[in-house]
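Engineer: According to Swiss-Prot, the mutagenesis experiment Tyr384 to Phe carries the following note: Partial channel opening. Increases sensitivity to vancomycin, by allowing its passive diffusion across the outer membrane; when associated with E-389. Looking at Swiss-Prot, the entry for mutagenesis of Arg389 to Glu says: Partial channel opening. Increases sensitivity to vancomycin, by allowing its passive diffusion across the outer membrane; when associated with F-382. According to Swiss-Prot, the mutagenesis experiment Asp393 to Ala carries this note: Decreases inhibition by hexaamminecobalt(3+). Quoted from Swiss-Prot, the note attached to the mutagenesis of Asp396 to Ala states: Decreases inhibition by hexaamminecobalt(3+).
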Amino acid sequence: MKKLLPILIGLSLSGFSSLSQAENLMQVYQQARLSNPELRKSAADRDAAFEKINEARSPLLPQLGLGADYTYSNGYRDANGINSNATSASLQLTQSIFDMSKWRALTLQEKAAGIQDVTYQTDQQTLILNTATAYFNVLNAIDVLSYTQAQKEAIYRQLDQTTQRFNVGLVAITDVQNARAQYDTVLANEVTARNNLDNAVEQLRQITGNYYPELAALNVENFKTDKPQPVNALLKEAEKRNLSLLQARLSQDLAREQIRQAQDGHLPTLDLTASTGISDTSYSGSKTRGAAGTQYDDSNMGQNKVGLSFSLPIYQGGMVNSQVKQAQYNFVGASEQLESAHRSVVQTVRSSFNNINASISSINAYKQAVVSAQSSLDAMEAGYSVGTRTIVDVLDATTTLYNAKQELANARYNYLINQLNIKSALGTLNEQDLLALNNALSKPVSTNPENVAPQTPEQNAIADGYAPDSPAPVVQQTSARTTTSNGHNPFRN
């Protein structure tokens with residue numbers, strides 16, 4: 001036990017260390033693939049459908065049965081004194097020679113199993129897409145919260161500086177009020193961003209069953225975009241490989257086969273039967289033997305039988321014709337479903353194609369928007385310092401900058417998700433696509449809102465020190481200096 005204790009401690013520590021490491025996209029997906037209940041249910045349904053093929057095949061194979069019987073008879077009244085013991089055993093063999101309905105049932109089950117297999121493949125692709133979407137939603141929520149925190153710090157600095165300028169009489173109180181209003185707005189946005197991050201983490205947990213303290217973040221420096229193939233080429237590939245379209249085609253084939261199965265109700269059946277049996281009967285009692293000799297003889301018999309059983313349905317009240325019509329109507333419905341699936345695939349491919357191109361354009365546009373917004377903010381701050389711009393201009397420029405950064409991050413994640421969407425529409429989405437995205441990830445980031453954007457109660461309390469409804473402060477000739485370093489209230493005057 002003393003030797004095992006260090007090993008157990010080491011295993012426990014290694015388990016904690018593995019949990020503390022950042023998980024990447026592939027690791028998260030592997031955990032989802034192993035633990036996702038919906039995918040596991042789909043796999044069980046597929047296995048059950050294929051196992052049912054053996055059940056459908058069994059009526060076509062020989063049916064062998066063994067029977068045994070024992071009967072004891074005790075006579076009374078006129079049969080008083082006559083008792084008997086009867087024992088019998090038989091072996092029966094039945095082989096279907098011609099029964100088209102049984103062959104058709106086997107074919108139907110094979111097609112149904114094929115549909116279930118396609119359903120499982122669809123669920124696999126859905127899990128890949130949902131896992132990646134939830135993963136990138138978490139990263140996007142982290143970015144939004146980070147930018148909101150940075151915007152809050154920037155607005156706070158502007159609020160601090162504006163208050164100090166107001167204290168020395170350089171600006172009007174409306175500038176302070178505008179800065180405070182903007183700061184309160186950012187605080188509200190921060191609450192929303194924190195909540196969105198918590199919800200995104202919970203959505204990922206719902207898929208994988210695990211919480212992740214850290215996730216590998218997107219490598220923005222090496223982020224690249226690729227234009228998709230021409231839409232006509234994508235549509236041709238989707239025609240061949242889209243799983244929804246394939247499932248609709250298989251369902252149409254199944255409905256066609258069900259028409260043939262209903263028509264087989266008019267066909268005859270022919271079965272071969274063979275049996276062998278023995279029986280033994282013995283008598284006892286006072287009346288089983290008379291004066292003239294034995295009246296009830298014991299018997300021991302055996303018998304072999306071979307025969308053919310033929311059946312031809314002539315009229316069944318119109319049931320077969322009704323079943324044929326029902327199957328024909330079901331085939332029409334399956335055909336319409338195939339057309340609907342085809343239109344849906346075309347729409348999905350074209351929409352995904354357009355979304356990818358739009359994401360690429362948005363990324364390029366927001367990159368330039370960030371650069372322009374930063375230049376505008378620098379110009380506004382310089383103009384405000386010399387009195388040619390107002391604090392409203394500075395606040396608007398700050399908001400524009402951080403909104404552009406958030407939109408740029410959102411466009412990047414939308415591009416990645418749209419890449420997976422179009423592969424899913426083509427029916428080619430697999431783990432290799434996740435591996436390619438996984439290579440675009442880099443350093444870990446925390447998923448805890450407190451680590452992404454620590455709460456600033458002291459800063460908020462300082463900001464709350466100024467009440468817009470309070471009387472205007474007395475102007476004092478004091479030097480403008482930053483007071484946040486020592487924790488004093490810059491709005492106390």
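Placement of Cβ uses the backbone N, Cα and C atoms for every residue, glycine included.
Looking at the shown structure, can you explain where the listed features end up?
Structural biologist: Cβ neighbours of Tyr384 (mutagenesis position) (same chain, under 8 Å, six or more residues apart in sequence): Thr390, Ile391, Asp393, Val394.
Under 8 Å, Cβ to Cβ, and six or more positions away along its own chain, Arg389 (mutagenesis position) finds Met380, Gly383.
For the recorded site, Asp393 (mutagenesis position), the DSSP three-state label reads helix.
With a 10 A radius on its CB, Asp396 (mutagenesis position) counts 16 other CB atoms from all the protein chains.
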